[in-house]
Amino acid sequence: MRKNVVRYLRCPHCAAPLRSSDRTLRCENGHTFDVARQGYVNLLRRPTKLAADTTDMVAARAALLDSGHYAPLTERLAGTARRAAGAGAPDCVVDIGGGTGHHLARVLEEFEDAEGLLLDMSKPAVRRAARAHPRASSAVADVWDTLPLRDGAAAMALNVFAPRNPPEIRRILRPGGTLLVVTPQQDHLAELVDALGLLRVRDHKEGRLAEQLAPHFEAVGQERLRTTLRLDHDALGRVVAMGPSSWHQDPDELARRIAELPGIHEVTLSVTFTVCRPLP
């Protein structure tokens, strides 16, 4: 956990500012949080029963992202973040539900002085994210709960294929800050719904996003990316294993279905990037 990031944090129990002392974060009311040797810190306010990504899911996602298959998405995200920031480069970028830190690391390359903080409920993901970039820090946090950040701490927030809590994101963003949300389109990975039992993207996802954000944010821009991925059998397995569909899959049956597909299978990547500003 970088000391430059600690100044943006607050205690999840009492909301007092957190300070760094040796390998411990503490607030004035005596709440303490040890920094793990891998560099992340657990800032959960209370235990959660929500399912977080497992070690296997995180490993599959890391392998797929590192392979470059999702590079069109990551590069478009970085470019959109750069354009949204304009002349005022952010000093603090928060990735909410950011997983392994792959996307945050690329965005940080656009802003040479920015500090990055990734929040996720998955400890295996946060552990990886702590070393995703020299200016990235990470913490275990429930993104549905009160976020462990001070009011107006962040200049930019990322939310890529992840849950979001609009009132809390609004609170932690400064006036004039940027929220960048990436959501799947109806045809995203559609070729794998029947072939491999992938969960289907729900109808009217964009409309629900707009309704969810409306009381707290104004959408000021939107871009779409649609491209074709050419995935081998290993990559197909990782696509399934890294997401919620993996909870419902029998590994042997999945392997059998993948083996029946062509050696290189064309799959649609289709997403929307929505740029938002907090409402007064």
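Easy rule for this one: first residue shown is 1, then count along the chain.
From the backbone N, Cα and C atoms, a Cβ is placed for every residue, glycine too.
Original residues throughout; no substitutions modelled.
The annotation Zn(2+) binding site is assigned in Swiss-Prot to C11, C14, C27, H31 on the grounds of similarity to another entry. The S-adenosyl-L-methionine binding site feature in Swiss-Prot is assigned to Y70, T100, G101, H188. Among the natural variants that Swiss-Prot reports, R82 to G is described with the note: In strain: ATCC 19609.
Report note: the Zn(2+) site is defined by C11, C14, C27, H31, and the residues of the same chain whose CB lies within 8 Å of the CB centroid of those residues, excluding them, are R10, P12, H13, A15, A16, L18, R26, E28, N29, G30. Close to R82 (variant position) in the fold, though at least 6 residues off in sequence, lie E110, F111, each with a CB less than 8 Å from its CB. Around C27 (Zn(2+) binding site), a 10 Å sphere centred on its CB holds 19 further CB atoms from the protein chains shown. By the criterion of other Cβ atoms within 10 Å of the residue's own Cβ, the least surrounded of the binding-site residues H31, H188 is H31. Cβ neighbours of T100 (S-adenosyl-L-methionine binding site) (same chain, under 8 Å, six or more residues apart in sequence): V58, R61, A62, L65, A125, R128, A129, A132. Remark: of the binding-site residues C11, C14, the most isolated position is C14 (fewest other Cβ atoms within 10 Å of its Cβ).
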